[in-house]
Each structure stands twice: as C-alpha cells, then as structure tokens.
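Student: Taken from Swiss-Prot, the feature active site covers Lys375, Asp380 (among others), and the record attributes it to sequence analysis. The annotation domain 'C2' is assigned in Swiss-Prot to 1-154 on the grounds of sequence analysis. According to Swiss-Prot, the domain 'PLD phosphodiesterase 1' annotation covers 368-403, on the basis of sequence analysis. Among the mutagenesis results in Swiss-Prot, Arg410 to Pro has the note: Total loss of activity. The residue drawn here is the original one. Quoted from Swiss-Prot, the note on mutagenesis experiment Arg622 to Asp is: Loss of 80% of PIP2-stimulated activity and only 50% of oleate-stimulated activity.
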Amino acid sequence: MAEKVSEDVMLLHGDLDLKIVKARRLPNMDMFSEHLRRLFTACNACARPTDTDDVDPRDKGEFGDKNIRSHRKVITSDPYVTVVVPQATLARTRVLKNSQEPLWDEKFNISIAHPFAYLEFQVKDDDVFGAQIIGTAKIPVRDIASGERISGWFPVLGASGKPPKAETAIFIDMKFTPFDQIHSYRCGIAGDPERRGVRRTYFPVRKGSQVRLYQDAHVMDGTLPAIGLDNGKVYEHGKCWEDICYAISEAHHMIYIVGWSIFHKIKLVRETKVPRDKDMTLGELLKYKSQEGVRVLLLVWDDKTSHDKFGIKTPGVMGTHDEETRKFFKHSSVICVLSPRYASSKLGLFKQQASPSSSIYIMTVVGTLFTHHQKCVLVDTQAVGNNRKVTAFIGGLDLCDGRYDTPEHRILHDLDTVFKDDFHNPTFPAGTKAPRQPWHDLHCRIDGPAAYDVLINFEQRWRKATRWKEFSLRLKGKTHWQDDALIRIGRISWILSPVFKFLKDGTSIIPEDDPCVWVSKEDDPENWHVQIFRSIDSGSVKGFPKYEDEAEAQHLECAKRLVVDKSIQTAYIQTIRSAQHFIYIENQYFLGSSYAWPSYRDAGADNLIPMELALKIVSKIRAKERFAVYVVIPLWPEGDPKSGPVQEILYWQSQTMQMMYDVIAKELKAVQSDAHPLDYLNFYCLGKREQLPDDMPATNGSVVSDSYNFQRFMIYVHAKGMIVDDEYVLMGSANINQRSMAGTKDTEIAMGAYQPNHTWAHKGRHPRGQVYGYRMSLWAEHLGKTGDEFVEPSDLECLKKVNTISEENWKRFIDPKFSELQGHLIKYPLQVDVDGKVSPLPDYETFPDVGGKIIGAHSMALPDTLTT
C-alpha cells in the first residue's frame, strides 16, 4: 500500500526486499590514523609484513587481500551502511575493516510502515570515537512505490551535495511489495495452507505440540463460568503456579529456571484442596529436588544497582532480590548464576557509547538500563511409556513476590493469609496503609518440539553467562567454574530429544521438526502448532553464527558487530498484517512508531506495532469490512504516577494513541464515513473496588492512602499477549515498547501458537477451539459475565456492549461512594473526538487518589532510551 501524505511524502506499507551489494571509491576517513602508524613504524621499515587485521576473510573489500603479502595493510575507512527514513533506522550492514571498495553483499527483508520522501543509504566510517558520515545516497519514494525492481549504482553525496571523491557510489538492488499484494497475509498465520507460521525467524513453527494457556497465577475452581467449545468440549481453566510446582516436584533430571526476578521465599501453592507442597517455599523445593540428584540451574538477571557485600545490603532500584536469592543457594547443590545484561563482547568501550539519544553511553549503561526479561521454567516430565520429555513454561509471570493472584484480584481481603509476607504496592512509600496491588498476567505451558527450542534458548544464554563468570573468576585468581552443568539430554536414552548439532565455532544448528518429540498427531483435533520468538543479541547468547551469510541463513540480523534476533517484533507485524476480524491485546506497555508521533519523533521508539495496527484498521475501512482492536493496559505504569519516569512513559503512550487515532480519523474522512475512530480502536484498563473486611486492623498511627479510604485501586496489567481472530495467540515476556522489541536492549522470549483444526480456514466459520475459550475466559474475568454478545468481537454491537460496561465501570470506580464494578474492565480515562483528537476527560486530568497527569509529561532529565 502506498498513500500520498504530501507533495513529496508517501506512506509505504509492505515489505522491501533489499540487497546492499558494494560501494566504490570511498575516501580514506582514517588518514590521521594512517599518518600516526607510518610515524611509529618508520624506524622498523624492514619488519616482516604481517596481516594485523583480525577480520573474517569474508569481510575484505572487493579486491580481497591480494596485496597483503607484499605490503603492510594501509589504515583506511571502516565502512558500513545504515538505511534510514526520517526518525527511524530500517537496516544496518556489518562493518568492513580497512576498505575503500567494500563488498557487503547483504540481503534484508524490511517491513515498512513509514511516511517518507526519500529512502536514504548513509555510508559511514566506523571509528573508535564514533561513526563519521562519508555520504548519502537517496532514492525517491515514488520510484520505490512503483513496485518495479530498482538496481544499479547510486551516487554517494557528502554534506556539500557533492561526492567526496569522483564516482563515489553504492550499488543497491531492491523491490517493494505492498502488504495487500503479499499472499501469505491473506489467510492469517493460522490459516496459511503451507503452515509455515511466521516467516523469516530463527526458530521455525513446530507441529505435534500441546499448549495450556493460563490467566493469572491461579484460578480457583468455580470462579469463572464454563465456556463451551467445538465438539462438545468445555474450556478448562488452568492453575499456573500449581502446575509449575507439580512439574518441578515430579522432575527426575533437570529443572532450569530463567527470570528477571526469582525469589526463593515465595510459595507457589496457596489456595488448593491438595495439601502437597503447600507450605514449602520455592527455594526449599528447589534445594530438596537438587538433593534428590536433579540438576537445578537458575539464571537470574543481575541488577547492577543491588549489592550484598561486607554486610552492607542494597536492595537495588528494581527490588528483584537477586543478591538475596544467590546467597540463599550459595552453599547448596542448586547452581544460581546472576547474569548481567552485558553488551556484545565484540563491542569495544567506545562502540558501546553510540546511542540514538545520548553520547554519554558508557559500557555500564547496557547492564544498568537494560535487563534480562525472559521468564522460563524447563523441566523433564513424563512422556509415552517410561520415557521423559522436556516441558516449558513461558509468559509474563516471574517466580517472585507480588505475582500471585487470582481472577478476583483482591485488594483488601486475605492480606494476613493468602498474601501474608507478599504485600506488594510500589505506588506508595513503605509503611503507608494502602490496598495491595493486584496482578493480572498471562502464561502458558508448552509440550512438544517447541519446548526444545526454549531449551536451546536457555543453553545458549547459560553458556554465555558462565563464560562471563569464568572470566570474572580468572581475574580473581580462581581457576574453576562449573561451566559443564548443562544436562546432555541427547546422551540419556530415555529422554526424548531431537538431534542437537553445533559447528566447530560453537554455532548452534536449529534441529528440524522431529516427530520423535511430537506429543500429538496432526489429525488430532486438539493438536497445536507452536513457534518460539525472541528479542536477543549476540551479547547474551553463545551459539549465534559469526559470519553474515550464516546469520542471514538463520534469519538473524547483523548490525555493525552485533548479531540480533528480533523475531518477536517480526511475529507481531506478520500476525497483525494477517488478521482478518479482530485483535485483542493485553500488555504492560503500549508505545511505538515514534517516527509518526505528533511530537518528539526522534525518541527512538520506532517499533512498527502501533502503526501496523492503525494501518490494519485503515485497510479494513477501505475494504468496507468490520474490524476491531481492543487494547488493555494498566491505568499507569508500576510506581508513583507522579514520578518522572512514569510520567514520561505515559507521555509516550499518549503520543502513540494520538498517532493511531490521527491515522484512523484521516481515513474515515477520506472515504466520507460517519463512523467514529472509537468504532475501531479502544483502550481499556482494569480496576477493583472492594469493601474493607470486618476484621481489618485499625489504622492507628499509620499514613492512610486515599486509595485505602475509597477502597479502590487499579489492577496492574503485566500481561504480554495478543489474540487474533480467536485462532492465534502470541504471548511471552515482551512488552510493546522499544526496549522489548529492539533485540539489542531487554532480552525477551515469546511463543505464537494455533490449533490447525480450529481456524477460520479449516472451519469455514468462527472457530471455537482453545484460543477462543481463552479469550472468552479473559473477557469473563474482565467483564464479569459471558454470553453470546461477546462471541464476535469484530461486530460493532459487541464493541459497543464492551464500551458500555467499561464506561459505567469508570463512573463506579471514581464515585466517592462505594459501588462495586461489573467485572474489572474500565475505559481508559482519555476522550477521543471524531477528528481523532485525544485529550483528558473533563475534571479528570490526573489519576484519582494518587495524582499524576493521565496524559503524561516529557522529562528532559531522563534518557529516552530508558523510558521507551
């Protein structure tokens, strides 16, 4: 799709197949360095010529290294190319050392949803003190939008408008395809007749799987209504932490846990009729299993702001308990590794200083600002006969304090029983009398081939983390580290496993889909296809290919000296483009596509997800088809809503909303529709009002919050999931923001899954499989009821019914007099007019009880990379 925005600017929406081949006659940008080299080597003219480069032979220039045997290598430019549109970088080649005739020969498949006049190819020289622009080649958007192949030499011009040298140019080959002409987007991911899942990802789609979907940490029997499915089945509500506890208890060989936070004091089982393991903490359970001979490995994010040395304890900014958990397991057979979010070891100090928003980006910033955010539990479980298999749990739930909750989301009840020693509400200072912060999340269990892909992720990260640990111990004069702790499951005959292979350089070879680890047959009505996605780079894994052509073959991106897997964003883009009826999102954050914001377009939050959602709606408006997008987010990000970081995140969020409604309103006017933008896109949050229990202790001497007095508080939406057309579910640890989607910032893991026998394509009608049951179960929790009026989310009548309930709930939530809500769903407290203008509700510019602007405020004191 190509839409004219102004005389020169067009908005392109589709895929760009691009090949950056080579450049010619680049200038020597390192002349000063070359003069220094000659000065220092003048006295050693007879020295034996050597090749001092540590460069991959594939990274030589167009003429290779034919002169290297007779002459010392001349220091010259280290060129690379960035592909940019205004306020967004679309692609970046690797750096080629010392070459004025570089041959990159790199291919890119770029998802585009950007307005621009020219596509720019900036040729840069990588330097120890930062990159220098050699020059830029520009291709007009009109030429690209034609869809014709563009191939040839394009002049590289400097800032003066002239080439730095005569005939300086870059050779480019490209072709743009509008998204509505791409066949794979027409059927939906689940309805693809080729069943290839999301294309161009590191892990392929896996067949023969089983998935169990969870809402919240626990669901008590009878608290949610029965939901009928196809074939006479009834949706079964899972008990997440109880299932995880049972799986850990029954493990025979391995328990691997990855977390942003893992707290040894939490209890997984609290409200159950089965007494088993009810009184045992997570730490006690893991020690017990390790004493049975089970290999227990914990990989926890190392928060660099927390410390426990020389008797001085600093809990850290994020309060993850990492040092406390490490200390608890220190003298046990449980191996607990704290893993910092290091940048790539291939980046030098100055290479890590370059940042879109700040030149002061020292090496420690990566480890301080960004995190390991994945949440995974891997255990061996019972398979067919006497065999064992690998089972994975992934999603948004860390095994730590504040996460246990149920669909009731109590805020004042059971604080001394169910939530004893587990009170969590960071909105208020310690000691304040306040409601607990209820926690809503999504999680899942995976059995089958995809669970082994989660295992590959763990092993790649473990090898990298223990490599850093080994280096640290050597610096301290120690020589041993238990770096061979991973179970070699391929050597244990009764543990079913595909064949894992590695190249000599340690590169992981992703195994083919192996029927030996299938847990269901393809003709089984309850069969699942599952695919694993990640946001991660070579600074956090050991096993990525070292060469560009191998990375390209594994659908990884090369960015200067990094190899990047950003398949979570790829999955979101392709799934949104493939949606046919509706999209339902729950996410802790919602911001992106900053290149199209009304203000601060250079914030760097250039993930495509919000723009893709808006353009999906636009495409349906043009086709005169119904489509609806529902987005559930927290009322405010966790913490004090008056604080600078929270206010800035809220500001980015409101900028994102405004951009989306602008796009939709403009299209409605273009087709002369009298529809309202809210007929297509709506934002919601969750809240709770609960009367004080009769046995609540007196508040004598305590600072009492208004939230406590009014008996209300938001339900914190920590979920990271998307349901499309009731046939495809995408969930994991990734937020919808730049930190989670970039691949070079927070590390994330997610899964996309569907039942091939429960799709629109297979049924010829609205499917009612497990994904449908999951969405209806979530809506039953949020809306306080279920029924036929919620079966078709794309219908305008359904959308208006949801809005009626959510708007009434907002009125009840803010009423000074206690009034119980119907469910928990609340219309997000911003108003949108027919022109798409987003503004605060009259008399409610700040959050009730706690303050802070609902629309947020920009802060000049914070780096944008922290809050985007």
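Every residue, even glycine, has its Cβ placed from backbone N, Cα and C.
Nothing has been swapped: the model has the original residues at all the noted spots.
Show me how these features fit into the shown structure, please.
Tutor: Within its own chain, Lys375 (active site) has Val258, Gly259, Trp260, Ile394, Gly395, Gly396, Leu397, Asp398, Leu399, His443, Ser733, Ile749 as residues 6 or more apart in sequence whose C-beta sits under 8 angstroms from its own.
In the three-state DSSP classification, Asp380 (active site) falls within a strand.
Mean pLDDT for the domain 'C2' (1-154) in the predicted structure: 79.
Following the DSSP three-state reduction, the secondary structure of Arg410 (mutagenesis position) is coil.
Mapped onto three states, the DSSP output places Arg622 (mutagenesis position) in helix. Listed in sequence order, Glu667, Val671 are the same-chain residues at least 6 apart in sequence whose CB falls under 8 Å from the CB of Arg622 (mutagenesis position).
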Student: Would you mind checking how many other C-beta atoms are within 10 angstroms of the C-beta on Arg410 (mutagenesis position)?
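Tutor: I count 17 other Cβ atoms within 10 Å of it.
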Student: Reported as an integer number of Å, what is the Cα distance between Arg410 (mutagenesis position) and Asp380 (active site)?
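Tutor: About 34 Å separates the two Cα atoms.
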Student: If H, G and I count as helix, E and B as strand, and all else as coil, what does DSSP give for Lys375 (active site)?
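Tutor: DSSP call for Lys375 (active site): coil, neither helix nor strand.
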